[in-house]
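So that you can see what the record holds, here are the features copied from Swiss-Prot:
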ACT_SITE  Asp47  active site, proton acceptor
ACT_SITE  Glu223  active site, proton donor
BINDING   Asn186, His287, Arg321, His363, Trp364, Asp365, Phe366, Asp379, His457, Tyr458, Glu459, Asn460, Asp475  substrate binding site
MUTAGEN   Asp47 to Ala  Abolishes catalytic activity
MUTAGEN   Asp47 to Asn  Maintains an extremely weak catalytic activity
MUTAGEN   Asp162 to Ala or Asn  Abolishes catalytic activity
MUTAGEN   Asn186 to Ala or Leu  Reduces substrate specificity
MUTAGEN   Glu223 to Ala  Abolishes catalytic activity
MUTAGEN   Leu316 to Ala  Reduces substrate specificity and allows hydrolysis of alpha-1,5-linked arabinofuranosyl bonds
Amino acid sequence: MRRLTVRLFTAVLAALALLTMGTPAHATAPASPSVTFTNPLAEKRADPHIFKHTDGYYYFTATVPEYDRIVLRRATTLQGLATAPETTIWTKHASGVMGAHIWAPEIHFIDGKWYVYFAAGSTSDVWAIRMYVLESGAANPLTGSWTEKGQIATPVSSFSLDATTFVVNGVRHLAWAQRNPAEDNNTSLFIAKMANPWTISGTPTEISQPTLSWETVGYKVNEGPAVIQHGGKVFLTYSASATDANYCLGMLSASASADLLNAASWTKSSQPVFKTSEATGQYGPGHNSFTVSEDGKSDILVYHDRNYKDISGDPLNDPNRRTRLQKVYWNADGTPNFGIPVADGVTPVRFSSYNYPDRYIRHWDFRARIEANVTNLADSQFRVVTGLAGSGTISLESANYPGYYLRHKNYEVWVEKNDGSSAFKNDASFSRRAGLADSADGIAFESYNYPGRYLRHYENLLRIQPVSTALDRQDATFYAE
């Protein structure tokens with residue numbers, strides 16, 4: 001009897017182990033739910049910088065094509081900046097320094113005051129570009145007065161621009177781009193600690209110079225540094241090459257506990273992390289900044305680009321760089337993934353599986369499936385658009401294949417080009433439902449032309465099938481991220 005009891009107990013343990021191994025985790029709502037925007041946010045606004053303040057407002061400044069003034073607008077939402085009234089807070093000098101090429105303003109709130117960092121040339125030499133700072137003690141920087149704090153002095157007086165400031169472990173730093181007379185290039189990247197918001201302290205360190213092929217097209221440029229911190233790491237993006245379709249983002253990374261003034265602490269990406277996309281019609285994305293969503297749960301990439309490739313004349317004289325927004329995603333290794341500059345219009349989202357929370361809907365050889373660690377981000381991004389079949393439906397358009405949609409065929413789900421037929425429109429349309437396994441936060445997609453069949457994963461492949469069991473409902477529930 002004792003031997004039988006032991007055998008029975010062992011069998012039960014084995015069965016429980018098998019069940020545990022075969023049962024996926026049940027997800028909770030994602031820590032970073034979806035956010036969407038409509039691009040472009042602002043026409044003819046380059047080098048954009050958006051700062052979210054504790055007063056509930058976003059503050060937005062950028063280079064204007066006339067290069068003659070600093071403008072500012074604010075709104076309580078990011079999308080609201082598109083229509084917010086714009087105020088000129090400072091105008092170039094009629095003569096002397098700060099009299100030409102007013103470029104790349106950034107607004108920061110430091111120790112109870114507002115500061116704007118910008119670059120400017122002189123009326124006697126428009127290319128004598130240096131970095132300058134404005135200060136305001138007003139609660140509302142759009143209506144307050146501004147004081148010129150003067151030039152940010154550097155040990156070497158040379159072409160310098162694109163100052164940005166950030167704090168790591170309680171220490172404020174300044175990063176910027178500057179011509180190093182000892183090098184055969186246009187600008188390199190430097191970093192220093194700050195004694196106050198308009199003065200650097202100690203000896204600056206050069207942390208990057210343009211040496212890679214994609215950094216030296218047209219001009220040899222590293223410029224426009226911007227910093228985002230995540231998971232104990234500091235990521236510094238920068239722009240490279242000429243300001244045409246070759247403009248792109250590179251990235252330096254360092255541990256937040258490292259000595260950031262030691263050039264060896266920084267590792268450079270071997271390839272651009274964000275560049276032109278012919279597929280989406282976006283050219284020369286760059287000179288970015290970072291902000292956060294209204295709920296503080298998503299990091300947002302702010303940048304400019306053009307929607308055409310060929311420029312007549314000097315790109316510097318082309319006024320049509322536009323400010324754009326899109327969400328930053330994070331890879332499993334903790335590095336940021338910017339994907340591609342998405343098409344104009346509504347921005348795409350990702351859909352994670354309810355019961356396999358690390359897996360996302362993506363296409364591979366145009367077959368739709370769920371998969372983890374999708375480093376080619378755009379394969380897992382879809383625009384939620386008005387359904388091709390109408391009648392209150394939605395369709396899911398591929399981010400990197402505009403005009404291609406998730407559609408079912410023989411109950412299998414593929415990403416295919418819209419051929420304009422009624423059959424395609426019906427197959428590519430879904431009714432958006434509350435999640436079948438999580439009605440509060442989840443989403444389910446019911447086939448338009450096969451009511452009762454839902455988009456679900458089965459052996460990692462997407463299909464449309466009826467749902468009846470608890471497992472069916474889990475497989476047919478997703479979260480938008």
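Just so you know, glycine gets a Cβ as well, placed from its N, Cα and C.
Every position carries its original residue.
Here the structure is a predicted model, which means the values were calculated and not measured.
Swiss-Prot feature annotations superimposed on the structure.
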residue	record	Cβ contacts under 8 Å, 6 or more apart
Asp47	mutagenesis position	Ala62, Thr63, Trp103, Ala104, Pro105, Asp162, Gly224, His287, His304
Asn186	mutagenesis position	Phe159, Arg179, Pro210, Tyr219, Lys220, Val221
Glu223	mutagenesis position	Leu161, Asp162, Ala177, Thr187, Leu189, Tyr238, Ser239, Ala240, His287
Leu316	mutagenesis position	Thr243
Arg321	substrate binding site	Lys44, Arg45, Ala46, Thr243, Gly284, His304, Asp305, Arg306
Trp364	substrate binding site	Glu371, Asp379
Phe366	substrate binding site	Tyr404, Trp414, Val415, Glu416
Glu459	substrate binding site	none
Asp475	substrate binding site	Ser353, Tyr354, Asn355, Arg456, His457, Tyr458, Val467
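Asp162 (mutagenesis position) counts 27 other C-beta atoms within 10 Å of its own C-beta, drawing on all protein chains shown. Secondary structure from DSSP puts Asn186 (mutagenesis position) in coil. In this entry, Asn186, His287, Arg321, His363, Trp364, Asp365, Phe366, Asp379, His457, Tyr458, Glu459, Asn460, Asp475 make up the residues listed for substrate, with the farthest two CA atoms of the set 54 Å from each other.
Every protein chain shown contributes to the tally, and the Cβ of His457 (substrate binding site) ends up with 24 other Cβ atoms within 10 Å. DSSP classifies Trp364 (substrate binding site) as strand under the three-state reduction.
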